[in-house]
Amino acid sequence: MLEKHRVLDSAPEYVDKKKYLWILSTLWPATPMIGIWLANETGWGIFYGLVLLVWYGALPLLDAMFGEDFNNPPEEVVPKLEKERYYRVLTYLTVPMHYAALIVSAWWVGTQPMSWLEIGALALSLGIVNGLALNTGHELGHKKETFDRWMAKIVLAVVGYGHFFIEHNKGHHRDVATPMDPATSRMGESIYKFSIREIPGAFIRAWGLEEQRLSRRGQSVWSFDNEILQPMIITVILYAVLLALFGPKMLVFLPIQMAFGWWQLTSANYIEHYGLLRQKMEDGRYEHQKPHHSWNSNHIVSNLVLFHLQRHSDHHAHPTRSYQSLRDFPGLPALPTGYPGAFLMAMIPQWFRSVMDPKVVDWAGGDLNKIQIDDSMRETYLKKFGTSSAGHSSSTSAVAS
């Protein structure tokens, strides 16, 4: 143990220049409350949609202005960096911030005169930041400590997506970039078509995985040890209390913010592995996932409000590695912008495809066999990109089935 400490202490001096900027990820959930304050002070209801304006407008512009950060912590300092408590505390503090955003917004809707348009704008704004509660849960849920894992469940309950805890860790990380993964999108598949199989597919896979785990322990899937039911119960209690306190408007407000929160995860899943495919080996199994099976983004500003989620390639290579330690690698497939801009592009399928499809084909070296392609778009792509895949349509058929 002493020798291990000597190794850590001898690591070269490293200064994380973004150390205190990560506070932006913790403060981001406060944005709807800032919008409420501005709307109240100015009388301009447009501020209820502040998060929409910042997320889909300001952040893509800031990403374009400030560009990318390719700096990595030296590998030898990563163990020491992982142990620095400050970074973990920021994720803990983010959990009550999400609850504050939900409760304050619900209180305002339930007690103040607002038009339905204003209520809708605030619900969508809250949906964006609470969709990113999934990102907070993602960071905490990959940790081994019981406290962290419970914090993940608690924050996932805010947006009613408790099954993410099981689905992402045990399902997506196992099946990513294969046809078995409902959370991997296919080239040519619009985000709207993707959502129809991704949202129910994620729940079905998560429930099946948890049922198998409990069965091996001789327990019913309806046991309180079910890690999907635990956050679901918190959600039901939380929403029931908000309904009792703030009235029937919650019957509209809460489902809208929840649905748009789910849409944020769908958007992330859609862009993170679009078209990418792990190849089958001779034994019929898929190759081990590698960093190049995820789309990466080093855009500075959006990474600072997302706990480095956009360094997704290293995350899949090292799932338990904390956000401050995630690295970039040369030659990784890269998104043209950060997640906010990519989410916006994804909602306009023609725009997204015009930018991303050539990138996917380039990633595959021009071989369409190495790409997950939506079955309805295969002939279109064969005509558009041609190349060596024309005689091997069986691979793409399997991909899209």
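Glycine too: its Cβ is placed from the backbone N, Cα and C atoms.
Long-range Cβ contacts of HIS138 (mutagenesis position) within its own chain (separation 6+, distance under 8 Å): ALA152, PHE164, HIS168, LEU309. In Swiss-Prot, a mutagenesis experiment is listed as HIS138 to Ala, annotated with the note Loss of activity.
If you look up Swiss-Prot, you'll see HIS138, HIS142, HIS168, HIS172 marked as Fe cation 1 binding site, on the strength of a curator's inference. DSSP assigns HIS138 (mutagenesis position) to a helix.
Swiss-Prot gives this note for the published mutagenesis HIS142 to Ala: Loss of activity. If you take the C-beta of HIS142 (mutagenesis position) and look for same-chain residues 6 or more apart in sequence within under 8 angstroms, you find ASN169, PRO319, THR320.
Under the heading of mutagenesis, Swiss-Prot lists HIS163 to Ala and annotates it as follows: 54% of wild-type activity. Here the Cβ of HIS163 (mutagenesis position) has 23 other Cβ atoms within 10 Å, regardless of which shown protein chain they belong to.
Annotation of the published mutagenesis HIS168 to Ala in Swiss-Prot: Loss of activity; the original residue is retained in the structure shown. Counting every protein chain shown, the number of other Cβ atoms lying within 10 Å of the Cβ of HIS168 (mutagenesis position) is 22.
Annotation source Swiss-Prot lists Fe cation 2 binding site at HIS173, HIS312, HIS315, HIS316, citing a curator's inference. Around the Cβ of HIS173 (Fe cation 2 binding site), the number of neighbouring Cβ atoms within 10 Å comes to 16.
What Swiss-Prot says about the mutagenesis result for HIS308 to Ala is this: 33% of wild-type activity. Of all Cβ atoms in the shown protein chains, 23 besides its own fall within 10 Å of the Cβ of HIS308 (mutagenesis position).
Secondary structure from DSSP puts HIS318 (mutagenesis position) in coil. Long-range C-beta contacts of HIS318 (mutagenesis position), restricted to its own chain and to partners at least six residues apart, with a cutoff below 8 Å, comprise LEU326. Experimental mutagenesis is annotated in Swiss-Prot for HIS318 to Ala, with the remark: 28% of wild-type activity.
Put simply, HIS316 is the one of the recorded positions HIS163, HIS312, HIS316 whose Cα lies nearest to the Cα of HIS172 (Fe cation 1 binding site). Cα separation, HIS315 (Fe cation 2 binding site) to HIS308 (mutagenesis position), rounded: 9 Å. Listed in sequence order, the residues of the same chain lying 6 or more apart from HIS312 (Fe cation 2 binding site) and placing their CB within less than 8 Å of its CB are GLU272, SER294, TRP295, ASN296, SER297. HIS163 (mutagenesis position) and HIS316 (Fe cation 2 binding site) have their C-alpha atoms 19 Å apart, to the nearest angstrom. Residues HIS173, HIS312, HIS315, HIS316 make up the record's Fe cation 2 site, and a Cβ search at 8 Å around their centroid adds VAL176, GLU272, SER294, SER313, ASP314, ALA317, PRO319 from the same chain. Take the mean position of the Cβ atoms of HIS138, HIS142, HIS168, HIS172, the recorded Fe cation 1 site; other residues of that chain with a Cβ within 8 Å of it are GLY141, PHE164, GLU167, ASN169, HIS173, PRO319.
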